[in-house]
Each structure stands twice: as C-alpha cells, then as structure tokens.
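Report on the following structure.
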Amino acid sequence: MNNIRKTHPLMKIVNSSFIDLPAPSNISSWWNFGSLLGICLIAQILTGLFLAMHYTSDTMTAFSSVTHICRDVNYGWLIRYLHANGASMFFICLFLHVGRGLYYGSYMYLETWNIGVLLLFAVMATAFMGYVLPWGQMSFWGATVITNLLSAIPYIGTNLVEWIWGGFSVDKATLTRFFAFHFILPFIVAALAGVHLLFLHETGSNNPSGLNSDTDKIPFHPYYTIKDILGALIMITALSSLVLFSPDLLGDPDNYIPANPLNTPPHIKPEWYFLFAYAILRSIPNKLGGVLALVLSIAILAIIPLLHTAKQRSMMFRPLSQCLFWILVADLFTLTWIGGQPVEHPFVVIGQLASVIYFMLILLIMPTTSMIENRLLKW
C-alpha cells in the first residue's frame, strides 16, 4: 500500500496533496476553512444535482416546482434547505477564509491570492443566479435590479442588459439561461479551486507567524486530517441545526410570494451575504459610480499585495494593524446591517460613512500604519 500510494499516477497526486504534504507545525484553526469550503462545494453540487432533477426553469412552473420539491419529493424539503442554507455556510467560510488571508499576509502568494479573488467573484455570481431560480418576488425583483445596473455602462449598457435578459424584461429566457449558468458555474469553481490548490502547493502554506516554516514541517496526515474532520463536524452541526430548527431564518419572506412583475416589494434586498456590497452600491447617488464602487468593493482585494508596506508579513506582531483590521471587520458588519435597512435617514448617512471608511482603511490608513510600525521597530 505504501508503494502504490507513492507510485500510482493518480494516488501520487492525492498523496502529495493530502497525505505526505509537508505542512507548518503551527497553523491554527483559521487554516481549516479551505477544507470546509471544499466540503461546502461538494455538498452544494450534490444537493443542487438532486434539486435539478425536479426543478423546471419555466416562469409558469418554476415556483410550483420548488413547492412540489418541498411537499411531494422524498426529503425534498431537506435537500432544498440544505442547498439554501449551505450557501450561507459557504459564504461564512469564504469571508473567514479571506479574513484569515488578510490578517496573516497570505496574499503575498500572488497566484494563489488572485485565483482566490476570481473564485470569490465566481461563487458570488453562482449564488446570485441561484437566488433567481425559485421565481419568488425577491428572486424576480433582485434579478431586475441587479442586472439593470449594467445599463449604467456608457454606450453599450442598454443593449447589454437586453442581451442578458433575452428580451425587454426579466422573463422566461432570463430564467432559463440563469438556470444553465447556475448549473455549470460550480464545476468551473471546482476547477478553479484545483488550480488554487496547485499554486498553494507550489509554495506551501503560510503560518500565523508569517515566517518561513521550512525548518519545522509535519505531514498533513494524520495531524491536519483529524483537525479538518473536527472542523467539518462543527460546521455540519451548525448547518444541521440551522436547516432543522430554523431553515427560513436567513431567507426573505417575500420569496414565498410568486413573482409578480406588476407589484414591487417595499424593500428589494439581496441575500445577507451580499448586503455589505449592496450598501456600498446604494451609498453613491450616481448609478455608474455606485456600480463601480460595488465592483471595486470586491476587486480591491486583488491590489491588497501592492498595498503591503509592512516589513513583517503577518499582523501577529503588529498591534496597530490588528486594531485597524478589527475596525474593518466592524465596518463590514455595519455595512451588512445598513444593506438590509430602508433608504431613509439616518441609514443613508451611516451607509455613506461606512463605505468611505471601508475604502479609506484599505487604501490609505492600513498601509500608512504599517509604515509607522516599521519606523517604531527601526526597520
């Protein structure tokens, strides 16, 4: 068995990635989220596959097919809620994974980081299109509002929106193509995740200290396999509790009303994991400006390595940067809260302030603070 593990062409890849992989001896539980994201992706693909067996992507029957899944299909309710809440777990793990990368300077692995940013965009696109499929009120109006943002692009905007819609409004053609894209994108995400791992294993994992760990490596199995299993059990427990006790906690009640193009809901808002970006979009009165801010709120991650002015990689020994990092986290929570509130005083002003603070922290305050820390350490 020992020989086949190291000689068989396929087993050799698995062995060098998950068994004999040299890993730093001091990586904490913050390094668990990569494997949790892999588990989430597999769970989403499997539950999605079973949902697709019963779902119909037609405006007349989409809503009732989801009802049929919940009422008539064996454990259909469980599959549907695992899929919906699995997306929430996916984004919780994603945000924590990105946060870990920012805190410990993992973004210095440029290829791994940039593919991670691409993955984030791909997962967000997948989740957005998936939210449209049940064809409830929030599905329809969310799709209308978000796709309409593309009309802000000069010259080609209107044509682009009508091309995406497949007509002059969100209708049957839109739903069908969104279903097709929602089905294919997770497999593209899986392929990108493979490339993400490939580049990670070229350099090896970072660690909390941010120092080179070549002198102190341990095999991935059994040390980190058992650690990942513990993380997976905790996540599965959390997801099961959510699905079995309050499956609609994170959803919008409006999505239990079939889509009606003649009746606009009082508050159109996306799922909770997009609210921070939605708040940034709404905080700018100009349409094109808002769209640019929305894209930049995520795309800004790609230039984080260029903004790294510190002489140390990790924030572990940089207390000022740590304070700013947690202010950034608090700011993102504030934006998430504002994104779910109506557009009225004082929420508008709070959203604008939080948006300015978000970009100021990343582009100006954190790099400047890192330089101050360098001076304090006489580096």
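Backbone N, Cα and C atoms are what each Cβ position is placed from, and that goes for glycine too.
For all the noted positions, this structure keeps the original residue and models no substitution.
These numbers come from a predicted model, not from an experiment.
Ala23 (variant position) is surrounded by 19 other CB atoms, counting those within 10 A of its CB over all protein chains shown. In Swiss-Prot, a natural variant is listed as Ala23 to Thr, annotated with the note In strain: Isolate DAO1Cds98/8/21-1Aomori.
Among the features that Swiss-Prot reports, heme b b562 binding site is placed at His83, His182. A simple way to gauge crowding: the CB of His182 (heme b b562 binding site) has 21 other CB atoms within 10 angstroms, across all the protein chains here.
According to Swiss-Prot, the heme b b566 binding site annotation covers His97, His196. Note on His196 (heme b b566 binding site): other Cβ atoms within 10 Å of its Cβ, all shown chains, come to 21. In the three-state DSSP scheme, His196 (heme b b566 binding site) is classed as helix.
Secondary structure from DSSP puts Thr158 (variant position) in a helix. Here the Cβ of Thr158 (variant position) has 13 other Cβ atoms within 10 Å, regardless of which shown protein chain they belong to. The note that Swiss-Prot attaches to the natural variant Thr158 to Ile is: In strain: Isolate SO2Kmisc100 and Isolate SO2Kmisc101.
Residues or ranges marked as ubiquinone binding site in Swiss-Prot: His201. Residues within less than 8 Å, Cβ to Cβ, of His201 (ubiquinone binding site) and separated from it by at least 6 positions along the same chain comprise Ser16, Ser17, Leu21.
Here the residue is the original one, while Swiss-Prot reports the natural variant Pro258 to Leu with the comment In strain: Isolate SO2Kmisc100. Non-local contacts of Pro258 (variant position) by the CB criterion (under 8 A, 6+ apart in sequence, same chain) comprise Phe63, Trp135, Gly136, Gln137.
One entry in Swiss-Prot concerns the natural variant Ala302 to Gly. Its note says: In strain: Isolate SO2Kmisc101. Its Cβ placed at the centre, Ala302 (variant position) has 18 other Cβ atoms within 10 Å. Classification of Ala302 (variant position) by DSSP places it within a helix.
For His345 (variant position), the Cβ neighbour count at a 10 Å cut-off comes to 7, with all displayed protein chains included. Among the natural variants in Swiss-Prot, His345 to Tyr has the note: In strain: Isolate HS1296, Isolate HS1297 and Isolate HSO960926-1. The residue drawn here is the original one.
Every protein chain shown contributes to the tally, and the Cβ of Met360 (variant position) ends up with 12 other Cβ atoms within 10 Å. Reduced to three states, the DSSP call for Met360 (variant position) is helix. What Swiss-Prot says about the natural variant Met360 to Thr is this: In strain: Isolate HA6134, Isolate HS1237, Isolate HS1295, Isolate HS1296, Isolate HS1297, Isolate HSO960926-1, Isolate SO2Kmisc100 and Isolate SO2Kmisc101.
Listed in Swiss-Prot is the natural variant Ile365 to Val, annotated as follows: In strain: Isolate HA6134, Isolate SO2Kmisc100 and Isolate SO2Kmisc101. Reduced to three states, the DSSP call for Ile365 (variant position) is helix.
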Exercise for the section: Taking Cα atoms as reference points, rank the recorded positions His182, Ala302, Ile365 by distance from His196 (heme b b566 binding site) and give the first. Expected result: Ala302
Exercise for the section: Translate the DSSP assignment of His345 (variant position) into the three-state scheme. Expected result: coil
Exercise for the section: Work through the variant positions one by one (Ala23, Thr158, Ala302, His345, Met360) and name whichever has its CA nearest to the CA of His83 (heme b b562 binding site). Expected result: Ala302
Fill in the blank from the handout: DSSP output for Pro258 (variant position) maps to strand
Exercise for the section: Work through the recorded positions one by one (Ala23, His97, Thr158, His345, Ile365) and name whichever has its CA nearest to the CA of Ala302 (variant position). Expected result: His97
Exercise for the section: Reduce the DSSP letter at His83 (heme b b562 binding site) to three states and note it down. Expected result: helix
